[in-house]
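J.: Okay, here's the structure, questions in a sec.
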Amino acid sequence: MSLASIRRLAAGAAVIAAASGGAVYLSPSVASSDKGGGPILDSLRRRLGDPTASVPSRSAQESALIAATASDPLDVLVIGGGATGSGVALDAVTRGLRVGLVEREDFSSGTSSRSTKLIHGGVRYLEKAVFNLDYGQLKLVFHALEERKQLIENAPHLCHALPCMTPCFDWFEVIYFWMGLKMYDLVAGPRLLHLSRYYSAKESIELFPTLARKGKDKNLRGTVVYYDGQMNDSRLNVGLACTAALAGAAVLNHAEVVSLITDDATKRIIGARIRNNLTGQEFNSYAKVVVNAAGPFCDSIRKMIDEDTKPMICPSSGVHIVLPDYYSPEGMGLIVPKTKDGRVVFMLPWLGRTVAGTTDSNTSITSLPEPHEDEIQFILDAISDYLNIKVRRTDVLSAWSGIRPLAMDPTAKSTESISRDHVVFEENPGLVTITGGKWTTYRSMAEDAVDAAIKSGQLKPTNECVTQKLQLLGSYGWEPSSFTTLAQQYVRMKKTYGGKVVPGAMDTAAAKHLSHAYGSMADRVATIAQEEGLGKRLAHGHPFLEAEVAYCARHEYCESAVDFIARRCRIAFLDTDAAARALQRVVEILASEHKWDKSRQKQELQKAKEFLETFKSSKNAQFNDGKHN
C-alpha cells in the first residue's frame, strides 16, 4: 500500500461522487416493483401467513406438469431449481402466469448451495469503479446494495447483517481501507446495514481474539470493519421454491429434461420431455416459453437444439472449507485482503462453525465437483498469516467445491476478469436462457428473465413484478426473539419412558436453530418433535432434530437422504463425519415417511455415503461441539 494509491483513491472518490450526484440515493426499481399484485398477491400473503398452510404434494405437482398439453400449455416452464430458476418461477407465478419448474436433482443441489454464504453489497465493485473511473461498476454497486437490502428484509430468519474485519499492518492500509469504506457508506445511503468504523489494535484483539498481533514483521495497526449480509443459502433456495409452490407454480425436483420439444412448422421451442428420476416415468410438458436457468449446465440444454452451439459458460471452481468455531468469534468475520496471488479470502462464523474461502480457478463441469488438496491448503495458508493459532489440515471438518456459471467473455484470459453479471438472451425462439450473476442479485435476474419470457411468448401477466417486497415462506410474523416462544413451550417438555421421566431433547440451541432455519414454520417442527417422539438430536454437537426430517419430507419436497443432510439441514457442509453418523437415522425416518422398502433404504445410504466422500474432511480428526480434542 502506497501514498500514490491513497491519492488515487481520493481522486477517484471525488470523480465518482460528482458523477453519481443525487443518484447515490436513487432506487428506481422500488416504485415499479411495489405496484400491482392484486388478488393473486393478497391470496399468497394469506397462505404465507397461515401456519397450517402446506405446499401441494409431489404427485399433484407432477400431474399439473403433465396436464400442460399442446392445446393448453403453461405460460412458462423453468429448467433449473437453483436460486435463479426458483426466483424465475416465483416472479412469473406472482405476475399471474401459469408456471412449471423442473430440477433434475434437488432445489439448490448445485452452485446455489455451495456459496460463501455472503449477500454481497458490491464493495469490490466500488474499488474498481474508483480506480478505473467506471460508472458502470458504480451502477453495479447501487444494484447490489438495493438487492442485498431487500433480500434480508424478505427472508429475515435466513439472512442477517454480519460485520467483517479487515486487518491492517501498515498505517497506509488503515487510511486506504478506511477511506474506501467511508465512501461505501456514502454510496450506500439508506441501503447501508451499519456504518463502517476503525478499531485500534487492542480493540481488534478483544473483538477477534485469534487475530495475529504481527504480520510479515509488522505490528497490527488496527482493523477496519464494514457490514455485509450473510445467509443460509440452500434453505433460502428451498424457501423460494416452496413459496412459488404455494403461489401456484408446479415445481418438481428430481425431474430431468431429456429433450426439448420443437414445433415442426415454426421451429419454436414449445415444451420439454421430462423424466421423473425417482420413478423413471417420462412425460411431455408444453409451454409458451421455456426458460433455461440450469446454471453451469445451461449449455447442455442449449445443445439439445444444436450440438454445435458455442458455449456461453466459463466454469470457475470455488472451494470452501469449514473449521471449528474457535477459529472465529461468533458475530464477526475476517477478510484476508490480499493473498499471495492477489485474491480475497473470507473467514466467517456460520451456523456454529467457521467457513473459509474461496478459490477461483478454471474447472470442468460436473454434477459433484470435488475440492483439490492444493486448493484446501491454499485457503489454510491464506488465513494462517492473519491468525495467532496454528492452522491445521486436521481441523478441516468439511470442504466442498462449487461451480460458478460465469458468463463467457472470449477476450478474457482468467476467470477473475470475466463478468459476474448476468446475461439473458433468446437465440432460439421460445427458449430464453439466463446465466451468470450471483446470489445477491437472483431476484432482479429472475425479473429480467421473466420480462424476456413475456416478450418472447407475448404473454399476458395480470400485474407487474412484485417480488421486491414479497416475503418468503417462514418470514411472516417472524421476529429475532421468536425462538423464545419455542423455548418456553417445548424446552421443559417431559416424556415418560418405562416410568422414568427424562427431559425432552430440545434446548435453547435447538430452539434458536429451528427458529432461524424454518422461521414461523418452526412451531410445526417442534410439534412433530413433541407429539411424535422425534425430539432427539441427529448428531452429537449439532442442534438438528429428528423431527426436521419428517417435516421436510412432508412440507419441503425432501425426497432423498442427500436432500436432507445437504440442503434442508446443513450438516453435510458443517461436519462431514457427523453427517455420516446421522445417516442411518435420517434414512429410517424418510423410509417411514415415503414408504421405502429395504432395497431403497440401502440405495439411499450408499448414495449419501458417496456424496459425503466428495467433501474432503479430515478423517483422522476428532471433534466435539466444534472443538478439537
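Easy rule for this one: first residue shown is 1, then count along the chain.
Backbone N, Cα and C atoms are what each Cβ position is placed from, and that goes for glycine too.
Substitutions noted, but not modelled.
This is the feature table in Swiss-Prot:
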BINDING   75-103  FAD binding site
MUTAGEN   Ser86 to Phe  In spd6-2; loss of 90% of activity
MUTAGEN   Glu546 to Gly  In spd6-1; loss of 90% of activity
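Tell me what's around each of these sites.
T.: Of all the Cβ atoms in the protein chains shown, 27 others lie within 10 Å of the Cβ of Ile79 (FAD binding site).
Other Cβ atoms within 10 Å of the Cβ of Ser86 (mutagenesis position) number 32 in total over all chains.
If you take the C-beta of Glu546 (mutagenesis position) and look for same-chain residues 6 or more apart in sequence within under 8 angstroms, you find Ala529, Leu534, Gly535, Lys536, Arg537, Leu538, Arg585, Ile589.
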J.: Indicate whether Arg95 (FAD binding site) is helix, strand or coil by DSSP.
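T.: Arg95 (FAD binding site) sits in coil per DSSP, no helix or strand.
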J.: Going along the chain, which residues six or more apart from Glu103 (FAD binding site) have their CB under 8 A from its CB?
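T.: Those within reach of Glu103 (FAD binding site), by Cβ under 8 Å and sequence separation of 6 or more, are Gly80, Gly81, Gly82, Gly85, Ser109, Val251, Leu252, Asn253, His254, Ala255.
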J.: Between Ser86 (mutagenesis position) and Ile79 (FAD binding site), how far is it from one CA atom to the other, in Å?
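T.: One finds 9 Å between the Cα atoms of these residues.
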J.: Name the residue among the binding-site residues Asp75, Ala83, Asp91, Arg95 whose Cβ has the smallest number of other Cβ atoms within 10 Å.
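T.: Taking Asp75, Ala83, Asp91, Arg95 as the binding-site residues, the minimal 10 Å Cβ count falls on Asp75.
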J.: Enumerate same-chain residues with a sequence separation of six or more from Val99 (FAD binding site) and a Cβ-Cβ distance below 8 A; give 'none' if the list is empty.
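T.: Looking at Cβ-Cβ distances below 8 Å from Val99 (FAD binding site), excluding near sequence neighbours, one finds Leu74, Asp75, Val76, Leu77, Val78, Ala89, Ala92, Val93, Ala244, Gly248, Ala249, Ala250.
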J.: Under DSSP, is Glu103 (FAD binding site) part of a helix or a strand, or is it coil?
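T.: Assignment for Glu103 (FAD binding site) reads strand.
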